[in-house]
Amino acid sequence: MAEIRKLKNYINGEWVESKTDQYEDVVNPATKEVLCQVPISTKEDIDYAAQTAAEAFKTWSKVAVPRRARILFNFQQLLSQHKEELAHLITIENGKNTKEALGEVGRGIENVEFAAGAPSLMMGDSLASIATDVEAANYRYPIGVVGGIAPFNFPMMVPCWMFPMAIALGNTFILKPSERTPLLTEKLVELFEKAGLPKGVFNVVYGAHDVVNGILEHPEIKAISFVGSKPVGEYVYKKGSENLKRVQSLTGAKNHTIVLNDANLEDTVTNIVGAAFGSAGERCMACAVVTVEEGIADEFMAKLQEKVADIKIGNGLDDGVFLGPVIREDNKKRTLSYIEKGLEEGARLVCDGRENVSDDGYFVGPTIFDNVTTEMTIWKDEIFAPVLSVIRVKNLKEAIEIANKSEFANGACLFTSNSNAIRYFRENIDAGMLGINLGVPAPMAFFPFSGWKSSFFGTLHANGKDSVDFYTRKKVVTARYPAPDFN
């Protein structure tokens, strides 16, 4: 039996062993094969990374912006050349099918492309005459060392909306990726090095609680970007803010999709199946609840069940597989417990994912509950799995009222051909990202990922102009130039 490789942290341009003696297995969720072991690093590791990044900031922040942008452009080119390899790593670590993994790689590359526009993004503004012989200019500067805490479900896309932009704008970065998906991170580091990355500018420390707390507490780290669950995100925001750091915390979701009587049912069902069960439901933009008007509900449910029956479940590397496993055994057990809870509380189970449970991997099949109410646990909680709740409503107003009761407000979608309904939905729904006749309203890199309510803690969102503001600070220079006498 081959020896299992133990991974190292990446600090100051080198792969270095952690100070820890604790390692966790990284497991392919479709096969339970142990891929490698990842260190559960210590605060001492974070301190080394932070000191290194702080030292590197002194020179990196002074590098000309076009030079920094060229390195990001080189990185984008290398990522594009290695798309298939990156997608393969996502599939074996995360469980997504190959098509989904390639899609994630594409979104990650888009984020790097956006960051490569740093010269224009860094530009400030000026006013030639604010008083007699007085002008003012507003300049952007990087803020220092930034910490990023990323989740398992998008191991490329989410880190790539963090560190490329922060680094392009002149900061240095410490990434704590998910301990479930380290091999993808290794490949990102390898390609970033080839792109011309200087030592100390980008650092990777694997770990769990100690690493998170080290990032939140270290005085050299000036800002923190987090993506993950609500309980952890709330903790990160509170503790980071207490330590006077700039924090953006993107957390949980319970996204609602509204289907009106005039919706194109074929397109609607196709979109909802993809949104609810793609990536095994493990994404913060997944469709978790459908509220459907009563006049079309029976037909909608029939078509939905018919579509779901065609879903192929299995290893994401296999041809034709749509639904892969959830990330680990704990997630599988948690999902099964929610199915039991839904039954206990009176929801009608019309597609039972327990029928697809297998000992070969962490599989749970597509699960659909009908006749769900807002008092039920399966409506309230973020399940983060291939479980969809359906609520029948009288009209759009009732559907919006139900969605607005949720503590989460990442995204919401509407399927209709009525322009008045679209406008009413846009103006009255409490959610930060809306989709009209599409299932996943995740924005492109140049728009903010703008969750509301308990889906986001902070002021400046990830992506778009918000990310530029988050990773920079401003300096306003006011200057008087006495009028010269050229006569």
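Including glycine, each Cβ sits where the backbone N, Cα and C put it.
Of all Cβ atoms in the protein chains displayed, 26 besides its own lie within 10 Å of the Cβ of C284 (active site, nucleophile). Here Swiss-Prot flags C284 as active site, nucleophile.
S229 (NAD(+) binding site): 15 other CB atoms within 10 A of its CB, across all protein chains. Under the heading NAD(+) binding site, Swiss-Prot lists A150, F152, K176, E179, R180, S229, T251, E382, citing experimental evidence as support.
Per Swiss-Prot, mutagenesis C36 to A is noted as: No effect at either the structural or enzymatic levels; when associated with A-160; A-287; A-351 and A-413. The Cβ of C36 (mutagenesis position) has 17 neighbouring Cβ atoms from other residues within 10 Å, across all protein chains displayed.
For R107 to L, Swiss-Prot lists a mutagenesis experiment annotated as follows: At least 50-fold decrease of the second-order rate constant for the acylation step. In sequence order, F154, M156, M157, C160, A445 are the residues of the chain that are 6 or more apart from R107 (mutagenesis position) and have a CB within less than 8 Å of its CB.
Under mutagenesis, Swiss-Prot gives C160 to A with this note: No effect at either the structural or enzymatic levels; when associated with A-36; A-287; A-351 and A-413.
Around the Cβ of R283 (mutagenesis position), the same chain contributes N153, F154, each under 8 angstroms and 6 or more positions distant in sequence. Here the residue is the original one, but Swiss-Prot notes a mutagenesis experiment at this spot, R283 to L: At least 50-fold decrease of the second-order rate constant for the acylation step.
Every protein chain shown contributes to the tally, and the Cβ of C287 (mutagenesis position) ends up with 27 other Cβ atoms within 10 Å. A strand conformation is recorded for C287 (mutagenesis position) in the three-state DSSP classification. Mutagenesis annotation in Swiss-Prot: C287 to A, described as No effect at either the structural or enzymatic levels; when associated with A-36; A-160; A-351 and A-413; the structure shown retains the original residue.
Using a 10 Å Cβ-Cβ cutoff, C351 (mutagenesis position) registers 21 neighbours. DSSP assigns C351 (mutagenesis position) to a strand. According to Swiss-Prot, the mutagenesis experiment C351 to A carries the annotation: No effect at either the structural or enzymatic levels; when associated with A-36; A-160; A-287 and A-413.
The C-beta environment of C413 (mutagenesis position), restricted to residues of the same chain at least 6 apart in sequence and closer than 8 Å, consists of N255, H256, T257, I258, N271, A275, C287, L434, G435, I436, L438, G439, V440, P441. For the recorded site, C413 (mutagenesis position), the DSSP three-state label reads strand. As a published mutagenesis entry, C413 to A appears in Swiss-Prot alongside the note: No effect at either the structural or enzymatic levels; when associated with A-36; A-160; A-287 and A-351.
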Inter-residue Cα distance where the pair is C284 (active site, nucleophile) and F152 (NAD(+) binding site), in Å: 12
Maximum Cα-Cα separation (Å), residues A150, F152, K176, E179, R180, S229, T251, E382 listed as binding NAD(+): 23
From recorded positions C36, C284, C351, the one whose Cα lies nearest A150 (NAD(+) binding site): C284
Recorded positions near T251 (NAD(+) binding site) (Cα-Cα within 10 Å), from C36, C284, C351: C284
E179 (NAD(+) binding site) versus recorded positions C36, C284, C351 - nearest by Cα: C36
Coarse DSSP state, helix versus strand versus coil, of A150 (NAD(+) binding site): coil
Nearest recorded site to C36 (mutagenesis position) by CA-CA distance, among binding-site residues K176, R180, S229: R180
Reduced DSSP assignment, K176 (NAD(+) binding site): strand
